[in-house]
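S.K.: Can you read through this structure? Questions will come right after.
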Amino acid sequence: MTPYSSFLFFILLGILLLPTIILGLNGKRFQAYNMFISIIILALIFSHDLHGVIALCLFTIWQVLLISGYLAYRQKANSGFVFCGAVIASILPLFLSKIWPFLSHPQPHHPPHNLISFLGISYLTFKGVQLIMEARDGLLKEQLPLHRLLYFILFFPTISSGPIDRYRRFVKDEQKAWTKEEYADLLYTGIHKIFIGFLYKFIIGYAINTYFIMNLPAITHNKILGNLLYMYGYSMYLFFDFAGYTMFAVGVSYIMGIKSPENFNKPFISKNIKDFWNRWHMSLSFWFRDYVFMRFVFWMTKKKWIKNRMAVSNIGYFLLFMLMGVWHGLAPQYIIYGLYHAVLMTCYNFFEKWNKKYKWLPSNRWTTILAIVITFHFVCFGFYIFSGKPFHHHH
């Protein structure tokens, strides 16, 4: 059962969350109950997928051993090699799940069963890597209580597609004793978000896909216009589908007393590509910014291998977006999508510097509108690449 994809899922979820809501509105602690229903809901999600359950359990044991082991090691020593080893070991299951389809030679009609992969592996990997990095930075000092670590890794509302939370932020919410009034606020916000999610995913997103994208052959026979309309349609569909999905995840988290981070902030009114990545899939881009880009820039500055700061940040962007592309998958569209955004970020970097120097583009209402329109088209073209449509040859 895929999370948030059927009304049955919401009905079961509603029934299971009732005790949480009653406890919360009476100002009582509900985290132990939440941990209990998390197990039930994970069992529901994976009910038809025994491979998935086994993979999830093995993956979780692997990550917990790695994190606990590295934390224990970090209290005594701090070698860069051990740190890199731990990070690589943490990413290994995800890496294997990505290359698995290429390793096993499938018959064209029977895709091989990916034994390593399971729903949510890409998002859970972020949690493991993040904990190891925070231990390295000395932000996590003592061993993490097992139940709390497991609850963080396996927190079901965000398991399949994020948003990506941070351990210390999560635990602060998890340990907090919400008052009746605070919980009533959380509950209201959560339900509100869930209804916006219904609007986005099941009404707007569904309508765009069913009545626009599916009907494109009937709307126009012109190939160029057809592709252009597909680009706009797909970009809108992607946003409403994914933002709706995120609304569900965040809404359910709020009802469970966890304020999961937001993922979208009006991405289509971004004034430039940097602004776009601060508004689109924010928990993902901030994760890459903090754990890949900043580390890389810091490391380069410390080692003084490349003196030019502009070059360092541009190489950092290529590293970040190539990783982000590969993280989505190894199909050509994802890798080209990553490259495309790296090039855009680099060009914008140069433009920004140049514009600061020569004041070529004045800042007023019209240039802002122009900037939004230009950014929007660059972004949509990126999604057009991402959709894989340019790579499908029609017979």
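Using the three backbone atoms N, Cα and C, a Cβ is placed for every residue, glycine included.
What you see is a predicted model, and the numbers here were worked out from it, not measured in a lab.
Feature table excerpt (Swiss-Prot):
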- HIS328: active site (ACT_SITE)
- HIS281 to Ala: Does not affect D-alanylation of lipoteichoic acid (LTA) (MUTAGEN)
- SER285 to Ala: Does not affect D-alanylation of lipoteichoic acid (LTA) (MUTAGEN)
- HIS328 to Ala: Abolished D-alanylation of lipoteichoic acid (LTA) (MUTAGEN)
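Each of the listed features needs to be described in terms of its position in the shown structure.
M.R.: Its own atom aside, the Cβ of HIS328 (mutagenesis position) has 16 Cβ atoms within 10 angstroms in the protein chains shown.
The secondary structure of HIS281 (mutagenesis position), as reduced to three states from DSSP, is coil rather than helix or strand.
Less than 8 angstroms from the CB of SER285 (mutagenesis position) sit TRP277, ASN278, MET324, each of them six or more residues away in the same chain.
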S.K.: Round to the nearest Å and give the CA-to-CA distance linking HIS281 (mutagenesis position) with HIS328 (mutagenesis position).
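M.R.: HIS328 (mutagenesis position) has its Cα 13 Å from the Cα of HIS281 (mutagenesis position).
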S.K.: Could you find out if DSSP has HIS328 (mutagenesis position) as helix, strand or coil?
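M.R.: In three-state terms, HIS328 (mutagenesis position) counts as helix.
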